[in-house]
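Only one structure is covered here, and it is reproduced in the block below.
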Amino acid sequence: MAASRRSQHHHHHHQQQLQPAPGASAPPPPPPPPLSPGLAPGTTPASPTASGLAPFASPRHGLALPEGDGSRDPPDRPRSPDPVDGTSCCSTTSTICTVAAAPVVPAVSTSSAAGVAPNPAGSGSNNSPSSSSSPTSSSSSSPSSPGSSLAESPEAAGVSSTAPLGPGAAGPGTGVPAVSGALRELLEACRNGDVSRVKRLVDAANVNAKDMAGRKSSPLHFAAGFGRKDVVEHLLQMGANVHARDDGGLIPLHNACSFGHAEVVSLLLCQGADPNARDNWNYTPLHEAAIKGKIDVCIVLLQHGADPNIRNTDGKSALDLADPSAKAVLTGEYKKDELLEAARSGNEEKLMALLTPLNVNCHASDGRKSTPLHLAAGYNRVRIVQLLLQHGADVHAKDKGGLVPLHNACSYGHYEVTELLLKHGACVNAMDLWQFTPLHEAASKNRVEVCSLLLSHGADPTLVNCHGKSAVDMAPTPELRERLTYEFKGHSLLQAAREADLAKVKKTLALEIINFKQPQSHETALHCAVASLHPKRKQVTELLLRKGANVNEKNKDFMTPLHVAAERAHNDVMEVLHKHGAKMNALDTLGQTALHRAALAGHLQTCRLLLSYGSDPSIISLQGFTAAQMGNEAVQQILSESTPIRTSDVDYRLLEASKAGDLETVKQLCSSQNVNCRDLEGRHSTPLHFAAGYNRVSVVEYLLHHGADVHAKDKGGLVPLHNACSYGHYEVAELLVRHGASVNVADLWKFTPLHEAAAKGKYEICKLLLKHGADPTKKNRDGNTPLDLVKEGDTDIQDLLRGDAALLDAAKKGCLARVQKLCTPENINCRDTQGRNSTPLHLAAGYNNLEVAEYLLEHGADVNAQDKGGLIPLHNAASYGHVDIAALLIKYNTCVNATDKWAFTPLHEAAQKGRTQLCALLLAHGADPTMKNQEGQTPLDLATADDIRALLIDAMPPEALPTCFKPQATVVSASLISPASTPSCLSAASSIDNLTGPLAELAVGGASNAGDGAAGTERKEGEVAGLDMNISQFLKSLGLEHLRDIFETEQITLDVLADMGHEELKEIGINAYGHRHKLIKGVERLLGGQQGTNPYLTFHCVNQGTILLDLAPEDKEYQSVEEEMQSTIREHRDGGNAGGIFNRYNVIRIQKVVNKKLRERFCHRQKEVSEENHNHHNERMLFHGSPFINAIIHKGFDERHAYIGGMFGAGIYFAENSSKSNQYVYGIGGGTGCPTHKDRSCYICHRQMLFCRVTLGKSFLQFSTMKMAHAPPGHHSVIGRPSVNGLAYAEYVIYRGEQAYPEYLITYQIMKPEAPSQTATAAEQKT
């Protein structure tokens, strides 16, 4: 569903306009003739402006020619010479018939009316550019523009209103009538692609009408030339002639090819257009496409049988005239590497887009010089191999080492590919340069099944390679060596039997191979001998039978040698088979006897012989036919004469006892001879038919155990299973199926047992049959499937018969009851094979059916199943904005960063479709906003809404953001901050009344106390007075740290830089003006803005940026924050699943966050809360973990990042325990873990957490889940208190971002817990 927009990323159609200049692909023109073509002797060619006509016409007039001005010279003239009067005649432009919009009066006009002389050639066209008409006057837009319109009237174009239309018309004064108004309107509609007008105007009478005033083009010429696919389709439906020719001999296909309309070309070819049609100058459509460089069209033409060797009247082939861009297609080199890669990787779509007869056997330019077939065969791409073979791939092609594709397939054991290649004539004993055969390859790699296949096609295991080794020698196991020898002997015997070569049979015959079966067909030597056309087949048959051949052995179709002999009327060997005990009534897979086969073939004498041997003519096949019914009139006559006409008394009593369920009588009467007797006076039913139809379970069981035939058919072709199913006898049906009854057998009306059960509403029977492979798509003689026969309202059976489709439909429609009834462990992940290959969960997720999705997930649905586009259910939910579904899928551990075939993640989907809440949910659970799709786009690149863009920018790490979005934070080392140097932006500190212990002693505004390591007041020599920073930090603050090496090499400090100008900076190698300007202005602002002792900090505070003050580890403030963090580690109920397993942090860095704007916003909100809460703002220092930390320190807390699915709704969550916040660092529940290792318990990667000032104000105490978007009325926050079945530790939730200030940014690692022994040792050492 969500993938329907993919095509826009992969297909971009570019329409190339015709150029007025002569094309480079035109053949060199011959010397100009004495007269300009198309002008009367003694006539001076008129200039384009003289007649008001453009020098060439545009493609919109329905005709495309590869060269000349759009017309063809008479056959006896050179083609398209330059005009003798020097006017610019374009040798490669095309003339298209022009249709004037105004009515044309069919009157005779003098030649002076348009300034054009009559055409003496009589071809209806002129070669002079001055004779080409244009849709507009010479001052209008270029005729090559496809969008330009027709002239409003002939006079507007400088042509007399009485002149005929178009350049293809005879000159004025010739008396040719003008085109009728209705036809003109039709041609104009075809040209413009107005399909509704075309449908209104076209009919059988005018669909092939010619533009008699122009080039005699048909409407199809116009529509094809302009690429109007819809119009072309309609015209073809109306009977348009794809072979219609205009004056120049062009068919519509020429036009479509000339202008590169590949879809129209395909359409015309599919409708029978001749790809090798020649115009009057023997130009084919391929000439046209090649000259114009229409690569796609060239490929389509070649794929449809275009002959690249056809030459025009000048003796030029398409390759000779091809534009350079198209030459590669005609040499087979076009995108050869891509074609080979498509064959290797199995990319059918790509392969078929490039494959032509010219490149189907191309060889790679490097490596092994493989062909596409070599690669497809070696990589087991069965479908690709099929396609290549269908399109003429050479099975004998050799690579650099002399290997044929069969070598590759056999070497890697690809059975199906090997079979395909052999079927298409691959040489089974082909040798490479080292004389290795495919059998050598297969045997040496122990490809047992492939070896058998090769041997069955004549592979010789005795052939030796260049090392003198045979395939048998190279077999790695004794078992394979023995098998190769055995099968080779067996196949040799089969071949000798086929040839009825008595001497060879005697030579190869051995006891162990007498009943050897061909692995694929299961034929024995006896089958081969009786089928042989050679005269000694009888002697060979006798020899084989004497030596122990099984006379009743069956091949894969269950045919005995007697079946084979009878079918071929080999009566001589039938006699031998009968003498050696052949079963006369053995059945093949179709339930046919040898008599059926002989009757079907019309062998009268064979039928007589079989009847004399005891064949039963009353046996009914699985299709419901007796032998007589399958034979001709003569066969029917002799068979009907021998058919018994009444049932014996014993048989009659047995049939009645079976019907009545009289088991004792059945036991007395039943024998192996009459267990399958027939009710000859009735329906020819057997005892089993009666017992099954009357639900006599015990009788059915007894008959089955004593040889009753479950496949026996009555007169109507019904088997016992039909009877049981029709009457709903479940136990009997189950018995019959268990004893091998065919669930898909059909009667004479092609009703299967499933038809019977469905029509009678037998739900359980239908279920049983389907479970055992019944085909619900089979149709009866009336074309009805079992589903069509279900009674209206019987929805349970309807759903059952629809099978997977019903479950998919129920999931799509959100019908939980149907889903519960239909869902089984076998079909819970079934696929919509007619659509996107979606699972029920895909559909439930895409259609927002929460209850269905939950049921499917609870019962084992695959949460990460991919459809044919690679989308998982979360893609669907994200694409359509179904937040609850997405949350449910995440709960069941779906992959939030799963990618489809185009590398789109669910976050890409949500961002592109403007799903804000979905983006927040995905990001909160670890979605990676930096992942790129195949086109290199991140979700941010696809975001359509401003709030989503802001959300994604906040979630992305700074290094992944585009430069324009990167927040600039200044990091200042602790050593640069003196006690008195606190910037003004830190002075607005709030109280920390609620803090106790070491944290309560922290000075809010300062970074350290007076005794904690400051830089001192003394300055080093050479520093600018009052500056507490070095040149490296200054460059970093400007984003110019890459210039540091230059400054260090030249020993330039800040005081030296302060005296430098543009010229001096340029001399030391800083050539970019922008860099020099930034340096000079930066120093000026730095010096001009000094306040206190640290003007650098003041400067940045003025600019409202964020400053990160590095605290020194020995600083009391650092130590207090670390102690608070370490001391609040707790053990959580999830056992470390979310935040990792640890008992201590390794604190790497603690930075104080300074941002004047955020501080002021926090203080303002704190004041509001205090006023609303009796002057108590209730501030706490709390921890916060989030994937948005980088955004928070720059922009503050943003409630848009919140997810409504949290325990207390869409709030911002804080904790007094650092280990609780650690669980959210990579997202809710730990997200997907660290970005590098995808590990929630990673001990390597650095993490970041915030220690924040939070104004709680009046808090609402809550013990259970409550979804809120805002704080409860009269309250400013929610405190989730611990309870028995609720929270283990308290959570603090605010719903306005300005109620918290990120005071400290802590960078840390979790530490792996020490082993107990190590802990004990450490404790002892400490003691």
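We count from 1, first residue shown onward.
Cβ atoms here come from the backbone N, Cα and C positions, even for glycine.
What Swiss-Prot says about this protein:
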type: DOMAIN; residues: 1030-1089; note: domain 'SAM'
type: DOMAIN; residues: 1112-1317; note: domain 'PARP catalytic'
type: MUTAGEN; residues: His1184 to Ala; note: Loss of activity; when associated with A-1291
type: BINDING; residues: Cys1234, His1237, Cys1242, Cys1245; note: Zn(2+) binding site
type: MUTAGEN; residues: Glu1291 to Ala; note: Loss of activity; when associated with A-1184
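Annotated pair His1237 (Zn(2+) binding site) and Glu1291 (mutagenesis position), C-alpha to C-alpha distance, rounded: 29 Å. Residue counts for the domain 'SAM' (1030-1089) under DSSP, helix first, then strand, then coil, are 43 helix, 0 strand, 17 coil. Checking each of the recorded positions His1184, Cys1234, Cys1242 against Glu1291 (mutagenesis position) by C-alpha distance, the shortest gap belongs to His1184. Summarised as a single figure, the pLDDT of the domain 'PARP catalytic' (1112-1317) averages 89.
Taken residue by residue with DSSP, Cys1234 (Zn(2+) binding site) is part of neither helix nor strand, so it is coil. For the recorded positions His1184, His1237, counting C-beta atoms within 10 A of each C-beta gives the highest total at His1184. A straight line from the CA of Cys1242 (Zn(2+) binding site) to the CA of His1184 (mutagenesis position) spans 19 Å. Sorted by the number of other CB atoms within 10 A, the binding-site residues Cys1234, Cys1242, Cys1245 start with Cys1245, the lowest. Listed in chain order, the extra residues whose Cβ falls within 8 Å of the Cβ center of the Zn(2+) site residues Cys1234, His1237, Cys1242, Cys1245 are Gly1233, Pro1235, Thr1236, Lys1238, Asp1239, Tyr1243, Ile1244. If you measure from the Cα atom of His1184 (mutagenesis position) to that of Cys1245 (Zn(2+) binding site), you get 19 Å.
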